[in-house]
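Asker: This is the structure I have questions about; it appears just below.
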Amino acid sequence: MAAKKVFGSAEASNLVTELRRSFDDGVTRGYEWRVTQLKKLMIICDNHEPEIVAALRDDLGKPELESSVYEVSLLRNSIKLALKQLKNWMAPEKAKTSLTTFPASAEIVSEPLGVVLVISAWNYPFLLSIDPVIGAISAGNAVVLKPSELAPASSALLTKLLEQYLDPSAVRVVEGAVTETSALLEQKWDKIFYTGSSKIGRVIMAAAAKHLTPVVLELGGKSPVVVDSDTDLKVTVRRIIVGKWGCNNGQACVSPDYILTTKEYAPKLIDAMKLELEKFYGKNPIESKDMSRIVNSNHFDRLSKLLDEKEVSDKIVYGGEKDRENLKIAPTILLDVPLDSLIMSEEIFGPLLPILTLNNLEESFDVIRSRPKPLAAYLFTHNKKLKERFAATVSAGGIVVNDIAVHLALHTLPFGGVGESGMGAYHGKFSFDAFSHKKAVLYRSLFGDSAVRYPPYSRGKLRLLKALVDSNIFDLFKVLLGLA
């Protein structure tokens, strides 16, 4: 067996130097280069979907539907949009000028940042790797992708496919774990895009600060679901289930983390959830082929610890079965766990779902407000005033009313966090903007130069300049006519 190549600080430095040379030579800036790379990404999606599905099955036990729809199809949509809109995105945006600069014209130019680093996550290893790369390439950057070592089959396939199809002078993949990531983070980048936990997000931000490198941090948090009694119970329950257990078995950054409802309504909600869960996954959901497994034994043990805590284990009202050998945990519903328990203190990122009961739904706003701002917040209700208040007053990366997680499929909406759930946003044109510098450009004429801005200064010049800067045409005429 060949020895694994060492990738340390020297190798990372050489890599960045090579890519920066390509960027400085203008390799990535042209429209044709960008389009060519995007089309090759589409070929990867079209020609290698079975391999992608197989890799996701190896890494996470994902069912084919989840892999094809939530990873490959979403990537196709992102690529199609970029190919369709790229000329418009690249075109300078006209900007208004003022009396102060007359005669002049102005525009905002989207300029590529340079050499960027994308560090992706294991839970959606293709979507969360390639989607930011689409934005980086569309914006004209050279890019290094560091996929997650926790999804080894996906990481290996990503490396193989991107090396096979994309321009190696400007797009590279670095596999590895902490050593390789640390070596990459020592380098000076023009932007770092990270998807993962807030714990590692802090490490990324600290490393970026040394070089004043801007970052996009796509993190997570405890995304709440508020369920009003004035709702369609069956539809509500089905959407919560598919948004929780039907999205990588709860291992998703926008997964429902806990439910808030009233004490009176909770029994109906729980009974309905039990009924639909059995319809979806059978009497023994651990054996269901339609549910992903836990990514590895470390995460399995972490989730088991949340579930086995003394004040929590007796709160299970559904599920709780575990199979460590096959890394399976059944969908588990818990009722009224303590607010200071581990399960309510950290992001769950798995198939456990606490339900907290309240005297009235008004209290849900206080519970959400008392915690760090989540990546997503969800509400199920027919009540128009409640919808409006929730959208207006709950601070989260995104709000969805009467569904779960579907907002991330809309390229017209920015996807990103706020506060501890992240910073920056992407998807659609927001991805292009995330990897662009919006450069202000002003064109002035050398004709019609006025002495009013030059010394020696006078009261008349002061009045005239104030009128110009204020863009007050009436005052300007008064000054010119000697009336002011």
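The first residue you see is number 1, and the count goes up from there.
Each residue, glycine too, has its Cβ placed from N, Cα and C.
According to Swiss-Prot, the record shows the following:
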ACT_SITE  GLU218  active site, proton acceptor
ACT_SITE  CYS253  active site, nucleophile
BINDING   GLY196, SER197, SER198, LYS199, ILE200, GLY201  NAD(+) binding site
MUTAGEN   CYS45 to Ser  Decreased solubility, loss of dimerization and strongly decreased activity
MUTAGEN   GLU149 to Asp  Small effect on NAD(+) interaction, but 40% loss of efficiency. Ability to use NADP(+). 70% loss of efficiency with NAD(+); when associated with V-200. Impaired affinity for both cofactors and decreased catalytic efficiency; when associated with G-200
MUTAGEN   GLU149 to Asn  Ability to use NADP(+) and 33% decreased efficiency with NAD(+). 70% loss of efficiency with NAD(+); when associated with V-200. Impaired affinity for both cofactors and decreased catalytic efficiency; when associated with G-200
MUTAGEN   GLU149 to Gln  Loss of specificity for NAD(+) and loss of 25% efficiency. 15% efficiency with NAD(+); when associated with V-200. Impaired affinity for both cofactors and decreased catalytic efficiency; when associated with G-200
MUTAGEN   VAL178 to Arg  Changed coenzyme preference from NAD(+) to NADP(+), but no effect on the catalytic efficiency; when associated with T-149 and V-200
MUTAGEN   ILE200 to Gly  Changed coenzyme preference from NAD(+) to NADP(+), but impaired affinities for both cofactors. No effect on the interaction with the substrate. Impaired affinities for both cofactors and decreased catalytic efficiencies; when associated with D-149, Q-149, N-149 or T-149
MUTAGEN   CYS247 to Ser  No effect on solubility, but 10% loss of activity
MUTAGEN   CYS253 to Ser  No effect on solubility, but loss of activity
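For each feature listed, report its degree of burial, its nearest neighbours and the pertinent distances within the displayed model.
Answerer: DSSP assigns GLU218 (active site, proton acceptor) to a strand in the three-state reduction.
Counting only same-chain residues six or more apart in sequence, the Cβ atoms lying under 8 angstroms from the Cβ of CYS253 (mutagenesis position) belong to ALA121, ASN123, THR195, GLU218, LEU219, GLY220, LEU375.
Long-range Cβ contacts of GLY201 (NAD(+) binding site) within its own chain (separation 6+, distance under 8 Å): TYR194, LEU217, LEU219, GLY422. According to DSSP, GLY201 (NAD(+) binding site) is assigned to a helical segment.
Remark: CYS45 (mutagenesis position) has ILE52, VAL72, LEU75, ARG76, ILE79 as non-local neighbours, by Cβ distance under 8 Å and separation of at least 6 in sequence.
Secondary structure at GLU149 (mutagenesis position), taken from DSSP and collapsed to helix, strand or coil, is coil.
On its own chain, GLU149 (mutagenesis position) has TRP122, SER155, GLU175, GLY176, ALA177 as residues at least 6 apart in sequence with a Cβ closer than 8 Å to its own Cβ.
DSSP assigns VAL178 (mutagenesis position) to a helix. Sequence-distant contacts of VAL178 (mutagenesis position), defined by Cβ-Cβ distance under 8 angstroms and a gap of at least six in the same chain, do not exist.
In the shown protein chains, 17 other C-beta atoms lie within 10 A of the C-beta of ILE200 (mutagenesis position).
Cβ neighbours within 10 Å of CYS247 (mutagenesis position), excluding its own Cβ and spanning all shown chains: 21.
Classification of CYS253 (mutagenesis position) by DSSP places it in coil, neither helical nor stranded.
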Asker: What is the separation, in Å, between the Cα atoms of GLY196 (NAD(+) binding site) and CYS247 (mutagenesis position)?
Answerer: 16
Asker: Cα-Cα, whole number of Å: SER198 (NAD(+) binding site) versus CYS247 (mutagenesis position)?
Answerer: 20
Asker: With an 8 Å cut-off on Cβ-Cβ distance and a minimum sequence separation of at least 6, pull the same-chain contacts of SER197 (NAD(+) binding site), or say none.
Answerer: LEU219, GLY220, GLU347
Asker: Please list, in sequence order, the residues in the chain of LYS199 (NAD(+) binding site) that are at least six apart in sequence and whose C-beta is under 8 Å away from its C-beta.
Answerer: none
Asker: What is the total of other Cβ atoms whose distance to the Cβ of GLU218 (active site, proton acceptor) is within 10 Å?
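Answerer: So the number of other Cβ atoms within 10 Å of GLU218 (active site, proton acceptor) is 25.
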Asker: Cβ within 8 Å of the NAD(+) site centroid (GLY196, SER197, SER198, LYS199, ILE200, GLY201 excluded): which residues?
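Answerer: Near the NAD(+) site, the remaining chain residues are TYR194, ARG202, VAL203, ILE204, LEU219, GLY220.
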Asker: Here are the binding-site residues: GLY196, SER198. Which has the lowest count of other Cβ atoms within 10 Å?
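Answerer: It is SER198 that, of the binding-site residues GLY196, SER198, has the fewest other Cβ atoms within 10 Å.
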Asker: If one measures from the C-alpha of CYS247 (mutagenesis position) to the C-alpha of ILE200 (mutagenesis position), what distance in angstrom results, rounded to a whole number?
Answerer: 23
